Amino acid sequence: MNGERLLACIKQCIMQHFQPMVYDESRCVIETTRGTFPVPDNYKKYKTLAFAFVGHVLNTDDTPVIEKELDWPDPALVYNTIVDRIINHPELSQFISVAFISQLKATIGEGLDINVKGTLNRRGKGIRRPKGVFFRYMESPFVNTKVTAFFSYLRDYNKIASEYHNNTKFILTFSCQAYWASGPNFSALKNVIRCSIIHEYISKFVEREQDKGHIGDQELPPEEDPSRELNNVQHEVNSLTEQDAEADEGLWGEIDSLCEKWQSEAEDQTEAEIIADRIIGNSQRMANLKIRRTKFKSVLYHILKELIQSQGTVKVYRGSSFSHDSIKISLHYEEQHITAVWVYLTVKFEEHWKPVDVEVEFRCKFKERKVDG
């Protein structure tokens with residue numbers, strides 16, 4: 001980490017979300033876009049802490065204009081909050097030392113009462129551990145090592161608790177292109193995301209019209225369990241294409257062509273609706289569409305399990321939802337301390353809808369419990 005990034009992380013711990021404000025020394029007030037706040041005497045030598053507290057108020061009070069008189073805590077409480085954020089910041093943990101904290105106190109908290117305990121979020125009850133840890137890895141030299149380390153800790157509550165101080169919420173964001181810099185996996189993921197989105201669009205239009213007119217009295221085959229493993233992903237895709245071509249080569253060929261190109265959301269919806277009109281009312285085509293949709297979901301979930309290094313022990317929990325360029329998938333882990341997992345796969349583009357990356361956002365929640373041993 002260079003000096004500029006280190007300073008940015010420390011500033012983030014002082015004020016988690018930037019708020020424009022000015023300290024008027026002539027009037028001893030802090031002016032903001034949402035109000036003016038008189039600074040009490042015990043904060044006049046701790047301007048950084050005064051800014052941090054006002055920033056905390058602005059972030060936690062939704063009132064457009066704050067007119068009430070603030071209940072300013074002891075400055076040491078604000079200082080404790082900043083230290084707590086720094087200690088638990090994922091990018092700063094390696095820099096924390098006695099000398100670092102001593103220098104921090106000499107800079108922004110010299111002379112504070114060391115007997116004051118707690119933070120702004122929990123006064124008088126000891127240092128509060130933040131309930132969220134956020135990671136973002138987008139550069140090739142770091143992604144694979146960092147992401148692999150995170151997933152190796154994920155299933156072991158003792159490791160997570162000791163490494164991340166009993167946090168219960170994690171958001172890991174990383175570049176798939178950097179994670180899978182070589183090999184077929186990255187390309188396969190981009191392609192199956194596109195195929196899944198197109199089939200979701202078409203199915204949405206078909207189901208909407210089916211609900212209106214109760215079309216398709218013939219029972220369709222039940223949807224396959226998308227979480228089962230596929231031994232050979234490429235074989236599944238190839239056999240799928242051959243099977244559908246036998247039913248209606250022209251129609252499925254058009255869908256395949258649409259899957260091969262990225263374009264605007266409006267263009268996708270227009271073409272998907274036109275194709276859906278040719279499927280509605282034809283029970284065989286509707287059945288084949290459902291098979292295709294299920295197969296692409298299976299391929300997607302198979303690749304996703306490889307991506308999060310969880311083959312065979314993770315199940316799709318509440319299905320998935322989609323937008324024009326992203327898919328959200330809910331997962332269920334067998335470990336009891338992992339209570340909820342959502343994975344967001346978002347395609348990133350250059351000009352002319354050229355896909356260049358898939359940004360992965362892995363969100364999980366834990367159930368806090370005692371550490372073994």
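Positions of Cβ are set from backbone N, Cα and C atoms, glycine also.
The noted changes are left out; the structure has the residues it started with.
Not measured: the values here are computed from a predicted model.
The Cβ neighbour count for V22 (variant position), using a 10 Å radius and every protein chain shown, is 10. Swiss-Prot gives this note for the natural variant V22 to I: In strain: ATCC 44827 and ATCC 7754.
Other Cβ atoms within 10 Å of the Cβ of P38 (variant position) number 12 in total over all chains. Looking at Swiss-Prot, you'll find the natural variant P38 to S noted as follows: In strain: ATCC 44827 and ATCC 7754.
Where Swiss-Prot documents Y43 to A as a mutagenesis experiment, the accompanying text is: Abolishes interaction with REP2, but not with STB. Cβ environment of Y43 (mutagenesis position): L49, A50, F53, W72, P75 lie under 8 Å away, each six or more residues apart in the same chain.
Mutagenesis annotation in Swiss-Prot: A50 to D, described as Abolishes interaction with REP2, but not with STB; the structure shown retains the original residue. A simple way to gauge crowding: the CB of A50 (mutagenesis position) has 24 other CB atoms within 10 angstroms, across all the protein chains here.
Reduced to three states, the DSSP call for K117 (variant position) is coil. Natural sequence variation is annotated in Swiss-Prot for K117 to R, with the remark: In strain: ATCC 7754.
Natural sequence variation is annotated in Swiss-Prot for N231 to S, with the remark: In strain: ATCC 44827.
In Swiss-Prot, a natural variant is listed as K261 to R, annotated with the note In strain: ATCC 7754. Around the Cβ of K261 (variant position), 12 further Cβ atoms fall within 10 Å across all displayed protein chains.
What Swiss-Prot says about the mutagenesis result for K297 to Q is this: Abolishes interaction with STB, but not with REP2.
Here the residue is the original one, while Swiss-Prot reports the published mutagenesis Y317 to I with the comment Abolishes interaction with STB, but not with REP2.
DSSP gives A50 (mutagenesis position) a helix state. The candidate set comprises the recorded positions K117, K297. Of these, K297 has the most other Cβ atoms within 10 Å.
Note on proximity: among V22, K261, K297, the recorded positions of the record, the Cα nearest P38 (variant position) is that of V22. The recorded positions shown are V22, K261, K297; of these, the one with its CA atom nearest the CA of K117 (variant position) is V22.
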